[in-house]
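If you check Swiss-Prot, you get these features:
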MUTAGEN   ARG6 to Leu or Trp  In sow-2 and sow28; suppresses the motility loss and flagellar assembly defect of an fliW deletion. Binds FliW
MUTAGEN   LYS7 to Glu  In sow-12; suppresses the motility loss and flagellar assembly defect of an fliW deletion. Binds FliW
MUTAGEN   ILE14 to Met  Inhibits motility and flagellar filament assembly, still binds FliW. Binds 5'-UTR of hag mRNA, is not completed by FliW
MUTAGEN   VAL25 to Gly  In sow-20; suppresses the motility loss and flagellar assembly defect of an fliW deletion
MUTAGEN   LEU32 to Pro  In sow-10; suppresses the motility loss and flagellar assembly defect of an fliW deletion
MUTAGEN   GLY33 to Arg  In sow-11; suppresses the motility loss and flagellar assembly defect of an fliW deletion. Binds FliW
MUTAGEN   ALA36 to Thr or Val  In sow-8 and sow-4; suppresses the motility loss and flagellar assembly defect of an fliW deletion. Binds FliW
MUTAGEN   GLU46 to Lys  In sow-15; suppresses the motility loss and flagellar assembly defect of an fliW deletion. Binds FliW
MUTAGEN   ASN55 to Asp  Inhibits motility and flagellar filament assembly, greatly reduced binding of FliW. Binds 5'-UTR of hag mRNA, is not completed by FliW
Amino acid sequence: MLVLSRKINEAIQIGADIEVKVIAVEGDQVKLGIDAPKHIDIHRKEIYLTIQEENNRAAALSSDVISALSSQKK
């Protein structure tokens with residue numbers, strides 16, 4: 001893991017298209033501004049993990065439904 005120190009209004013560049021800028025520091029909270037192309041999904045990690053869990057659950061359900069339908073067809 002790369003660890004960088006930045007002050008307010010300083011940024012890091014990720015590739016050619018993504019900039020992460022420190023907007024504010026208030027107590028133990030850091031506000032970041034992220035400038036990225038619209039096709040790049042940006043989520044808080046806990047939201048991203050929830051999305052992944054839901055996608056996995058939906059995929060498992062889909063395979064169960066397909067199995068049930070194919071067994072009824074026989």
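Quick reminder: no glycine exception, Cβ is built from N, Cα and C everywhere.
Don't look for the substitutions in this one, it keeps the originals.
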Compute the C-alpha separation of ASN55 (mutagenesis position) from GLU46 (mutagenesis position), stating it in Å without decimals. 14
According to DSSP, GLY33 (mutagenesis position) sits in strand
Least Cβ-crowded entry, counting other Cβ within 10 Å, from the mutagenesis positions listed as ARG6, LYS7, LEU32, GLY33, ALA36: LYS7
So of all those mutagenesis positions, LYS7, VAL25, ALA36, GLU46, which one's Cα sits nearest to ILE14 (mutagenesis position)? ALA36
From VAL25, LEU32, GLY33, ALA36, the mutagenesis positions whose CA lies within 10 Å of that of LYS7 (mutagenesis position): VAL25
I'd like to confirm something. Which of the mutagenesis positions, ARG6, VAL25, LEU32, ALA36, has a Cα closest to the Cα of GLU46 (mutagenesis position)? LEU32
Other C-beta atoms within 10 angstroms of the C-beta of GLU46 (mutagenesis position) total 8
What are the sequence-distant neighbours of VAL25 (mutagenesis position), meaning same chain, six or more residues apart, C-beta distance under 8 angstroms? ILE8, LYS31
